[in-house]
Amino acid sequence: MDTQSSIGNEEWRIAGTSVVSGMALGKVFFLGTSPLHVRELTLPQEEVEHEIHRYYKALNRSKSDIVALEQEVTGQQGLQEVSSILQAHLEIMKDPLLTEEVVNTIRKDRKNAEYVFSSVMGKIEESLTAVRGMPSVVDRVQDIHDISNRVIGHLCCQHKSSLGESDQNLIIFSEELTPSEVASANSAYIRGFVSLVGAATSHTAIVSRAKSIPYLANISEELWNIAKRYNGKLVLIDGYRGELIFNPKPATLQSCYKKELSVVAHTSQRLVRKSLHPIVSSHAGSDKDVEDLLENFPQTSIGLFRSEFLAVILGRLPTLREQVDLYEKLARFPGDSPSVLRLFDFGEDKPCPGIKNKKERSIRWLLDYSVILEDQLQAIAKASLQGSIKVLIPGVSDVSEIIEVKKKWETIQTRFPKGHKVSWGTMIEFPSAVWMIEEILPECDFLSIGTNDLVQYTLGISRESALPKHLNVTLPPAVIRMIHHVLQAAKQNQVPVSICGEAAGQLSLTPLFIGLGVQELSVAMPVINRLRNHIALLELNSCLEITEALLQAKTCSEVEELLNRNNKITS
């Protein structure tokens, strides 16, 4: 189609990648993305101390911004990970070495604060960018970039438009979106996001998904520039097909919404065979999440409680009493199966407040800090007096790690009265765990496959990186076969398996999980009803057929083609 002739009031469609699925309608709004203009100025000696004062003032205002935003997101369901990111921003801004370098450079070179700060942060960004292949490097680069823009914005009195102040339905277009921007968005009016680049496992996507805001990314620059001419016009995000539809016709709107409407209308008419459809459970990460789930979905189990978020919310490690109080609520939760409590999952991009250790993560981090692990196990032992709990060990790469944790548990539980059953499970997130699954299974009562990390470590990418075009699919063939391998072994050992991560809530993959025999899908609370309704529309034979085809796929493009074709058949 000739894009030039499409500009005006005619309907125009462009393709992107659906990062967060769903439908969204609103006016196009391009968020200001022009880089802040930083001039280099040489100051008279008598103005140097005033310039340093100006820097401190901008830095303190930036800290206040982050503290205010953190307080805002702390109480919101599903946004604890954002709080962790904001804590990392604060830690960087509080770093005395950073402040010392900026202040000393202003004094020594007599340059203006914004120029010096921009130069210092630029060097840090360059050093991080040079380290290729390390997980989460892109996350850190984005953090540095975000902090730099915030401080320089205060110095230059320039700021992006606030996403919390809109009073009309908008689809936000931005070359690059940060998690803090998405977290601050007023979801009553910000209906969708579109960016030049983006990945389904990025922090930005996780926040957008938690807020149930559809998100489309990876638009070509040529089409992006043409889309700017539609600023203020109506646009529809079709997150199921990965399309942007500018000036949608009434017939298009009716057709696009038909899928979601039909889900509600036909839920009671078609059911997957009993015992063959997966249980849908919910993520949680705070006391408020548990209360919200109890209020809205009292019979829904907690499929993944991220215990480290308690430390993030408090800004410190929780006391034994604080842990016991929270874990007792999990033990008493009236879901249809016991709550799953993941042990502290610190390290790398999720630092523990007050402890700097970036060498290890997950269970290896915990074993390095055995006192912290033993305190958590004591809290679990006390909470088990109130009810059954499932304990999930994160980031296992070798069976010896499971054995060591369980040995500590055996010692600790003898100090307390015998409580209800405590089951033990393992997160399958690393390829090493997949290929040692036969050795891991005898130590486990259940398994949980973390698709985000499994994809990341299998393909050798970071969470924030946009996948190369030939790999741009939520589950590449290698990971599909890994999941199949784990499920086959688990079935032989009669060990149930759940899926958590971005893939669990992606409706196009639900037939695959049913066909593979997944027993549980753990998703964010806003996705629960949509996923259950979708499952109710699926036929078992069709699920088995698409699963067989996907297991034979050799490339990501084949996977995408099969999923798109199946999506059209079932829609």
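Here the Cβ of each residue, glycine as well, is placed from N, Cα and C on the backbone.
This is the original sequence, none of the listed changes applied.
DSSP gives VAL19 (variant position) a strand state. Counting every protein chain shown, the Cβ of VAL19 (variant position) has 28 other Cβ atoms within 10 Å. A natural variant is reported in Swiss-Prot for this position, VAL19 to Ile, and the note states: In strain: CWL029 and TW-183.
If you look up Swiss-Prot, you'll see HIS203 marked as active site, tele-phosphohistidine intermediate, on the strength of similarity to another entry.
Positions annotated as phosphoenolpyruvate binding site by Swiss-Prot, on the basis of similarity to another entry: ARG306, ARG342, ASN452, ASP453, ARG463. DSSP gives ARG342 (phosphoenolpyruvate binding site) a strand state. Within 10 Å of the C-beta atom of ARG342 (phosphoenolpyruvate binding site) sit 25 other C-beta atoms, taking all shown protein chains into account.
The Mg(2+) binding site feature in Swiss-Prot is assigned to GLU429, ASP453; the stated evidence is similarity to another entry. On its own chain, ASP453 (phosphoenolpyruvate binding site) has GLY395, GLU429, PHE430, GLY501 as residues at least 6 apart in sequence with a Cβ closer than 8 Å to its own Cβ.
What Swiss-Prot records for CYS500 is active site, proton donor. Shown in sequence order, HIS283, GLY303, LEU304, SER448, ILE449, GLY450, THR451, LEU521, SER522, VAL523 are the residues of the chain, 6+ apart in sequence, with a C-beta less than 8 angstroms from the C-beta of CYS500 (active site, proton donor).
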Inset, instruction - With H, G and I counted as helix, E and B as strand and the rest as coil, say where DSSP puts ARG306 (phosphoenolpyruvate binding site). - result: strand
Legend entry - For CYS500 (active site, proton donor), the three-state class that DSSP assigns: strand
Inset, instruction - Based on DSSP, name the secondary structure state of ASN452 (phosphoenolpyruvate binding site): helix, strand or coil. - result: helix
Inset, instruction - Determine, to the nearest whole angstrom, how far the Cα atom of ARG342 (phosphoenolpyruvate binding site) is from the Cα atom of HIS203 (active site, tele-phosphohistidine intermediate). - result: 20
